Amino acid sequence: MNKKQNFYAAIIVAIFLCLQLSHGSSGVSFEKTPAIKIVGNKFFDSESGEQFFIKGIAYQLQRSEEELSNANGAFETSYIDALADPKICLRDIPFLKMLGVNTLRVYAIDPTKSHDICMEALSAEGMYVLLDLSEPDISINRENPSWDVHIFERYKSVIDAMSSFPNLLGYFAGNEVTNDHTNTFASPFVKAAIRDAKEYISHSNHRKIPVGYSTNDDAMTRDNLARYFVCGDVKADFYGINMYEWCGYSTYGTSGYRERTKEFEGYPIPVFFSEFGCNLVRPRPFTEVSALYGNKMSSVWSGGLAYMYFEEENEYGVVKINDNDGVDILPDFKNLKKEFAKADPKGITEEEYLTAKEPTEVESVECPHIAVGVWEANEKLPETPDRSKCACLDEILPCEIVPFGAESGKYEEYFSYLCSKVDCSDILANGKTGEYGEFSDCSVEQKLSLQLSKLYCKIGANDRHCPLNDKNVYFNLESLQPLTSESICKNVFDSIRNITYNHGDYSKSNPSRSKESLNVKYPSSEERENDGTIAFKTSGFVILLISMIAAGILL
């Protein structure tokens, strides 16, 4: 992009911002993006009744590893939310319009920021957004999966922030969480996330925005995954596949597209390519576009999204942002623009679809059978994370952990140590067996605090020394206050009474509800081998402070 083009792009941004300031955040109409709804296995325009085909591109700016490392925690998020930055999105929208896209896939947004300007500007150009609910640091981990209060709160905050926009097409509850046969046990957690996100939308007076899943194209798992997410009582609303089988100048017959189309014929929910664009040949010719929107595939597939808009180290971009924050068009851009311009899928109206046949019944799909080493996703799902229950742990546990931040390796270290000393079954979640501990839905800090408190009680603690030497470990003075029979935490306390310590005379005091950090020695490797009493050291100042609290001086 030359200086003249950069100048005009800046003018467009300035004009749009002025219009927003003069007319308010609702100055742009959403008439060009009526809500898209699902009927059977198709997307339809809710006003015209015409079938909707996704013709889109992935749109997400990433921070480089070097940038994150040099920043030393200065950034609010590890990702860049372009939809919350009008300078970025308004710069890019003219180029997205040139591409001929009608949908963006965005992988992470900051729910604390306003997205009004960018979402309204996209709507003015007839563009929708498919949005992932997770973000890089808050998501379901395929190797150690959990569906807990922390992740659920993230999902709810995104839903609350974005559901008012009519051009919000749908949410992804996960992306490639199970990516091969070694981690199929992670899929029950994603399915639980779909269930709870849909339930939250339903009970929060939000528009009924669909929630789906984006998977990879692994040969060993793709059939079972496709069945798993539409079987049983909990089902995805749509299903995306990150598809990279077509490279260069492949064909419908040689690429694998023919086989995939046959496999998904009659699939009960909308299915589309949530990513496509193999880059083994550069510039990419994007010849797969003509096949995807052609007669052989458009009756099965609801379109797709090219990966991706921004050029990064992985070399999948169609534009490159230059040193002046301007946009330089790459050869891939011209090829994708040309292919999208030719794409003209022949759809069906909602009325024709309903008249031709009844929508496919999702209930008819049988869940895949468990096969060790092949498919190990149980039909039984984790329960909905219970925020109130988990918050009670913060009130009643004697020892408490606060987040370790950059020292995330401590979680694994401390869990390994504590679970060698106490029974951790109440925090374990097993997607293979369908067994989920009572507190497996709590945050990682709450789960670690529970196990630390067990060890504190196991060693017969009669003071306020928690058995880990770490600045993030606290003795919880709030736990010393006796619970009344009316307390909402009484049931939680009763459920762990047999594994936690009765603080005896401490309950007679009325300490402050603050938390007190203790300088307690972390057991050495030799001490960890002993199951008996562990010696702990504290500074004289801390001993004095504890004595003062016990005497009521700090009331």
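Keep in mind that glycine also has a Cβ here, set from the backbone N, Cα and C atoms.
Worth saying up front: this structure is predicted, and the values here are computed from it rather than measured.
Residues annotated as active site, proton donor in Swiss-Prot: Glu176. The annotation active site, nucleophile is assigned in Swiss-Prot to Glu275. The feature (1,3-beta-D-glucosyl)n 1 binding site is assigned by Swiss-Prot to Tyr107, Ser134, Glu135, Pro136, Asp137, Ile138, Ser139, Ile140, Asn141, Arg142, Asn175, Tyr307. Summarising the annotation, Swiss-Prot assigns (1,3-beta-D-glucosyl)n 2 binding site to Glu176, Asp217, Arg222 and lists a curator's inference as the type of evidence. Among the mutagenesis results in Swiss-Prot, Gln62 to Ala has the note: Slightly reduces catalytic activity. The residue drawn here is the original one. For the mutagenesis of Tyr107 to Phe or Gln, Swiss-Prot gives this note: Slightly reduces catalytic activity. The structure shown keeps the original residue. Looking at Swiss-Prot, you'll find the mutagenesis Asp132 to Asn noted as follows: Slightly reduces catalytic activity. Among the mutagenesis entries in Swiss-Prot is Asn175 to Ala, noted as: Abolishes catalytic activity. What Swiss-Prot notes for the published mutagenesis of Glu176 to Gln is this: Abolishes catalytic activity. Quoted from Swiss-Prot, the note on the mutagenesis of Tyr244 to Phe or Gln is: Moderately reduces hydrolysis, and causes a 10-fold reduction in transglycosylation activity. Looking at Swiss-Prot, the entry for mutagenesis of Glu275 to Gln says: Abolishes catalytic activity. Annotation of the published mutagenesis Tyr307 to Gln in Swiss-Prot: Moderately reduces catalytic activity; the original residue is retained in the structure shown. Experimental mutagenesis is annotated in Swiss-Prot for Tyr474 to Ala, with the remark: No effect.
Swiss-Prot feature annotations superimposed on the structure.
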| residue | record | DSSP class |
| --- | --- | --- |
| Gln62 | mutagenesis position | strand |
| Tyr107 | mutagenesis position | coil |
| Asp132 | mutagenesis position | strand |
| Asn141 | (1,3-beta-D-glucosyl)n 1 binding site | coil |
| Asn175 | mutagenesis position | strand |
| Asp217 | (1,3-beta-D-glucosyl)n 2 binding site | coil |
| Arg222 | (1,3-beta-D-glucosyl)n 2 binding site | helix |
| Tyr307 | mutagenesis position | coil |
| Tyr474 | mutagenesis position | strand |
Tyr244 (mutagenesis position): secondary structure state under DSSP, collapsed to three categories: coil
Neighbour tally for Tyr307 (mutagenesis position), based on other Cβ positions within 10 Å of its Cβ: 23
Cβ neighbour count (within 10 Å, all chains shown) around Asp132 (mutagenesis position): 21
Rounded distance in angstrom between the Cα atoms of Glu176 (mutagenesis position) and Asp217 ((1,3-beta-D-glucosyl)n 2 binding site): 9
For the (1,3-beta-D-glucosyl)n 2 site built from Glu176, Asp217, Arg222, further residues of that chain with CB within 8 A of the site's CB center: Asn179, Thr215, Asn216, Asp218, Thr221, Leu225, Ile241, Asn242, Met243
The one of Asp137, Glu176, Glu275 whose CB sees the fewest other CB atoms within 10 Å, among these recorded positions: Asp137
Distant-in-sequence Cβ neighbours of Asn141 ((1,3-beta-D-glucosyl)n 1 binding site), under 8 Å, six or more positions away: Ala186
Extent of the (1,3-beta-D-glucosyl)n 1 binding site in Å [max Cα distance among Tyr107, Ser134, Glu135, Pro136, Asp137, Ile138, Ser139, Ile140, Asn141, Arg142, Asn175, Tyr307]: 23
For Tyr244 (mutagenesis position), nearby residues of its own chain (Cβ under 8 Å, 6 or more apart in sequence): Asp217, Glu275, Phe276, Gly277, Cys278
